[in-house]
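Q: Can you read through this structure? Questions will come right after.
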Amino acid sequence: MMQDVSSSPVSPADDSLSNSEEEPDRQQPASGKRGARKRRSSRRSAGGSAGPGGATGGGIGGGDEPGSPAQGKRGKKSAGGGGGGGAGGGGGGGGGSSSGGGSPQSYEELQTQRVMANVRERQRTQSLNEAFAALRKIIPTLPSDKLSKIQTLKLAARYIDFLYQVLQSDELDSKMASCSYVAHERLSYAFSVWRMEGAWSMSASH
């Protein structure tokens, strides 16, 4: 009887049953692996959305994981570039303030130079007028004289010539030595006469 059992071939039904029993055992590890993969992918997606810079990392780095060294370097570079831009903007603002402060200073300097030039011109004109007024007091003039500066200088030159001629003559030495006031009056009168004669002779000659 034992020989019949051992030697009897396995029926197809029994083989199918054994295969069907082994298939669930194989499917169970495969399904377990798939579940583990789904859990890992869900954890990665959750970490990428909740992590700091996840959106920027997804947009910039593409498939890089959040918090990776490459993403950290890129974040540092972008932060450094922003800081440099801010520093450049600050430098530009400083240059604008310096140029804006320089233009009013130059305008004030020009105004100061103009004021100083006007003051010097007024002082020069005032001193010149005072000198001509003193010269008119020295030169004997007629009541009808309204001399300009050039005419005053010409009359002064003629008066110097007249005084030279008086000093060369010997007739008025004894008469003018008596009184200086009388001498001055006589000189003024003589100069007026000499001047009128000279003007008459000049007009007659022309």
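Even glycines carry a Cβ here, placed using N, Cα and C.
Heads up, this one's the original sequence, none of the swaps are in it.
What Swiss-Prot shows for this protein is this:
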{"type": "DOMAIN", "residues": "112-163", "note": "domain 'bHLH'"}
{"type": "MUTAGEN", "residues": "Cys179 to Gly", "note": "High transactivation activity"}
{"type": "MUTAGEN", "residues": "Glu185 to Asp, Lys or Arg", "note": "High transactivation activity"}
{"type": "MUTAGEN", "residues": "Arg186 to Ala or Lys", "note": "High transactivation activity"}
{"type": "MUTAGEN", "residues": "Leu187 to Gly", "note": "Low transactivation activity"}
{"type": "MUTAGEN", "residues": "Phe191 to Ala, Gly or Pro", "note": "Low transactivation activity"}
{"type": "MUTAGEN", "residues": "Ser192 to Pro", "note": "Intermediate transactivation activity"}
{"type": "MUTAGEN", "residues": "Arg195 to Glu", "note": "Intermediate transactivation activity"}
{"type": "MUTAGEN", "residues": "Arg195 to Gly", "note": "Low transactivation activity"}
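Could you give the neighbours, burial and distances for every feature on this list?
A: A mean pLDDT of 88 is what the model gives for the domain 'bHLH' (112-163).
Of all the Cβ atoms in the protein chains shown, 18 others lie within 10 Å of the Cβ of Leu187 (mutagenesis position). Under the DSSP three-state reduction, Leu187 (mutagenesis position) is assigned to helix.
Neighbours of Phe191 (mutagenesis position), defined as other CB atoms within 10 A of its CB across all chains, total 19.
Non-local contacts of Ser192 (mutagenesis position) by the CB criterion (under 8 A, 6+ apart in sequence, same chain) comprise Pro140, Leu142.
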Q: Quick check on the domain 'bHLH' (112-163): DSSP residue counts for helix, strand, coil, in that order please.
A: 42 helix, 0 strand, 10 coil
